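Quoted from Swiss-Prot, the note attached to the mutagenesis of His267 to Ala states: Reduces expression at the plasma membrane. Does not affect H(+)-coupled Fe(2+) transport. In Swiss-Prot, the entry for mutagenesis His267 to Asp or Asn states: Impairs expression at the plasma membrane. The structure shown retains the original residue. Looking at Swiss-Prot, the entry for mutagenesis of His272 to Arg says: Loss of proton-coupled Fe(2+) transporter activity. Where Swiss-Prot documents His272 to Ala as a mutagenesis experiment, the accompanying text is: Uncouples Fe(2+) and H(+) fluxes. Mediates facilitative Fe(2+) transport independently of pH gradient. Variant annotation in Swiss-Prot: Gly185 to Arg, described as In microcytic anemia; impairs metal ion transport; the structure shown retains the original residue.
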Amino acid sequence: MVLDPEEKIPDDGASGDHGDSASLGAINPAYSNSSLPHSTGDSEEPFTTYFDEKIPIPEEEYSCFSFRKLWAFTGPGFLMSIAYLDPGNIESDLQSGAVAGFKLLWVLLLATIVGLLLQRLAARLGVVTGLHLAEVCHRQYPKVPRIILWLMVELAIIGSDMQEVIGSAIAINLLSAGRVPLYGGVLITIADTFVFLFLDKYGLRKLEAFFGFLITIMALTFGYEYVTVKPSQSQVLRGMFVPSCSGCHTPQVEQAVGIVGAVIMPHNMYLHSALVKSRQVNRANKQEVREANKYFFIESCIALFVSFIINVFVVSVFAEAFFEKTNEQVVEVCRNSSSPHADLFPNDNSTLAVDIYKGGVVLGCYFGPAALYIWAVGILAAGQSSTMTGTYSGQFVMEGFLNLKWSRFARVILTRSIAIIPTLLVAVFQDVEHLTGMNDFLNVLQSLQLPFALIPILTFTSLRPVMSEFSNGIGWRIAGGILVLLVCSINMYFVVVYVQELGHVALYVVAAVVSVAYLGFVFYLGWQCLIALGLSFLDCGRSYHLGLTARPEIYLLNTVDAVSLVSR
């Protein structure tokens, strides 16, 4: 729907920030031509607990830096960083070390830096507009593309949830010395999710502190493994800062691509843009907005530095201890250590292949039972923390895209059911190798969903009607465009490699049809993104059918006078 300048928007009331949003129009007009937000009345997210409380920012005279203010803004970045430490990332890390040694640490560093820059865009969108990414997508895209985009993001969230369930189930199985079967661990994760989700009833800061506690557990457990194995520090530094991969072949290249897919999570853009709304920022004051952007970026830098160090711990442990090890060598060590898991590995001369489960077993064989149990505790912390942030992501995405308010209980029931059923079937009817093998497929799935977060975040943060003076400059636009192109190229590589392994004509046909539909939708989003980046000649005077217009009518989001229209 495109409104004439004289046409009035029905006064539906406030549209989305649930708090200090009345001042948004003073600095940030945003537009919509496909649909307008439906009001929820005077209620303030009645089913959501996360935004029931907003953290006040201490008032001080302006200074370049204040530790008090940084502490007040600390929280969202560490919750966001959980996605960089989920079981899928841990599995990617250990496989990277076992397959390529220290050679791919620079890829991990580069992927983390790229992730940081993308999180910066997500946080800025939430701070400047008072809306998270899903809400902005709801206001901008027409109905059909909006629904498709929502389904793609939900698919990414469910895939991530499956990884968390798998990781938690394996950790419980290891901690119980196999007494709790894998399907039992899967069922336990259903119950513990509800327990942990009640924590935010005790206050936002306590919830954020609990996440900090889980990150600390991961740092201590994986740090213990690092100290125990004693990897070569010179090799670690060389792998981190020298971008090369001598002697690398297809497995190493595929692993490098897998690192990118594991580190940069699509749903994390939606999550971070929503989490920053938990701080009280007067968006009518440009100085406060700039200050919030600065402190959120500093916090994100600290949080992702911590997550990077933890990931380096895991890569280095497996690079030092298990790079180029054979199954025969591992079996011999496990038998000498009287490990009950010696039969887990084939007694042949092929290169050792590890996953989350086997990784814990070989650590126990080489460095004692303590290493196995401490590894399992770290994996459990990774799975549980990711479970909670995944639930928040799902809630924000559903509420934003569909303007639908669900209780968190109902939301967990839905997503957990979808994630649990296939995972439970594999756990019951297959072995642990098939269960952990799902992580590789799910990392590919996450990578394929990346454009559905990267393109919208780049589009909207580049639009001046949305971001006012905080829109992306030419440098960010060029860098973002190159990044999206690179990610899409990586995805196509993933698709080609994966399809080649299918080995069946019917599957080739299905893959071809899905690939065409996938690329078509990515092209659609990319087209709109290029117009937003300034290539207005692409709109051909007809882009209003797509959701972007050469002269988009905009309205002041969340203002009391919702009928006021202005034109760019």
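Counting starts with 1 at the first residue shown.
Keep in mind that glycine also has a Cβ here, set from the backbone N, Cα and C atoms.
In this structure the noted substitutions are not present, so the sites keep their original residues.
Overlay of Swiss-Prot feature records on the structure.
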residue	record	CB count, 10 Å
Gly185	variant position	25
His267	mutagenesis position	30
His272	mutagenesis position	31
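When the alpha carbons of His267 (mutagenesis position) and Gly185 (variant position) are compared, the span between them is 25 angstrom.
Cα of His272 (mutagenesis position) to Cα of Gly185 (variant position): a span of 29 Å. In this structure, His267 (mutagenesis position) is part of a helix by DSSP.
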